[in-house]
Every structure is written in structure tokens, then in C-alpha cells.
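Here is the structure we will look at, set down as C-alpha cells.
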Amino acid sequence: MDVFVLDTSVFTNPEIYRTFEEDQRGAMETFIHLALNSRAEFYMPTSVYTEMRKIMDVGELWAEFEMVVKIRSPRRFQLTVPADFLYEFIEELRYRINKGLRIAEEHTREASGCEDVGKLIARLREKYREALRQGILDSKEDVDVLLLAYELDGVLVSADEGLRTWADKIGIKLIDPKNFKNILESLVRHRF
């Protein structure tokens, strides 16, 4: 049986949810219908589900969503992750922190002759955020999705490039989230 671990991006990223329907509510309804008629299992970490409920308002659909998606946290205290994963993650963090410092230094030098400090700060924030957050695990929710997919040997469904990059490093199966609806439709057609 196929096991899919879902990230919020399936339902909040317009590029992804529009593969199901034009709006988030319709996308969730279509997902629920397909999920109910497939033989697959679907999981989402509790922290991710909580985050998604704050972002989306789909009313009574939450009950149906919980009927098809098992909401649970990874067993963090029982999981063993490869030491190389942690080593590489720390190395990546150090690289990004140093890159962020260089960006801050560059903008500090520019500030001496700058008339519009507000624009400079906005540019600094943008570049700093890009240097430190893009392409990396940057939240506990990301780590929960990664660990749950690892624990269940599930297929990760996410548009988050950082999450996908790190999942691939530890051997988690991935699908292109833009293909998720077609995969579900195929599972429904071939379920017997």
C-alpha cells in the first residue's frame, strides 16, 4: 500500500492546489474524494496540520480531512537518523550563517552613503532571508514532515525545495507535487 506524507504546500501553494481545483476548498474536496477512493494511506504531522488550520478556512471539511489523513507526530525519541545527515546539516547552516554575515557587512558599508535607509534595510532583509532560509529545513514543521516520512518509509508530497532536498539526502521517496492528483487518479483506477 502506498503511504504519502503531506506538507501544507499541497493545499496552500497555488501551483499545487490548482492541479486539483481553482480554489483551496475545491482542491481539498477533490483530494478527499480521491483519497477515499484510493487504497493509499495519508499522513500529516500534528504541527503541520495545526499550521495549516491557521492558514486555511475550510470549515466542516476539516472533519472529512481528518477522516482520510492520519494526523500524528513522528516518534522523535525512537527514530535514528544517519550521523552524516546531521553533520551535513550543520555544515550547511555554518555556510549560510557566514553568507548572511557577508550580506550584512556589504549592506553596512552601503549604509554610510545611503539616503534611504528604509529601502536598504528592506533589501538587506530580503537577501539575508534568501541566504539563510531557501533550500534548507527552516522550521520544526519541516523537520516533522521529514521525520514522519522517514519513519513510515513514505512518499513525501511537498513543494518546499529545502524539505525536498534534505529528504532526498536521507533516501525518502519523493514525487513532483504537481503530479500528485494524477497519481491519486491512477491509484483510484487501478485499486482492484
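The backbone N, Cα and C atoms fix where each Cβ goes, and this holds for glycine too.
Under the heading of mutagenesis, Swiss-Prot lists Asp138 to Ala and annotates it as follows: Abolishes activity.
Record note (Swiss-Prot) on the mutagenesis of Asp142 to Ala: Abolishes activity. Other Cβ atoms within 10 Å of the Cβ of Asp142 (mutagenesis position), summed over all protein chains shown, number 21.
According to Swiss-Prot, the mutagenesis experiment Asp144 to Ala carries the following note: No change in activity. Around Asp144 (mutagenesis position), taking its Cβ as the centre, 23 other Cβ atoms fall within 10 Å, counting all chains.
As a published mutagenesis entry, Asp160 to Ala appears in Swiss-Prot alongside the note: Abolishes activity. Neighbour count (other Cβ atoms within 10 Å of the Cβ, all protein chains): 24 for Asp160 (mutagenesis position).
Here Asp160 (mutagenesis position) is positioned 9 angstrom away from Asp142 (mutagenesis position), judged by their C-alpha atoms. Secondary structure from DSSP puts Asp160 (mutagenesis position) in coil.
Each residue contributes its Cα atom, and for Asp160 (mutagenesis position) and Asp144 (mutagenesis position) those atoms are 13 Å apart.
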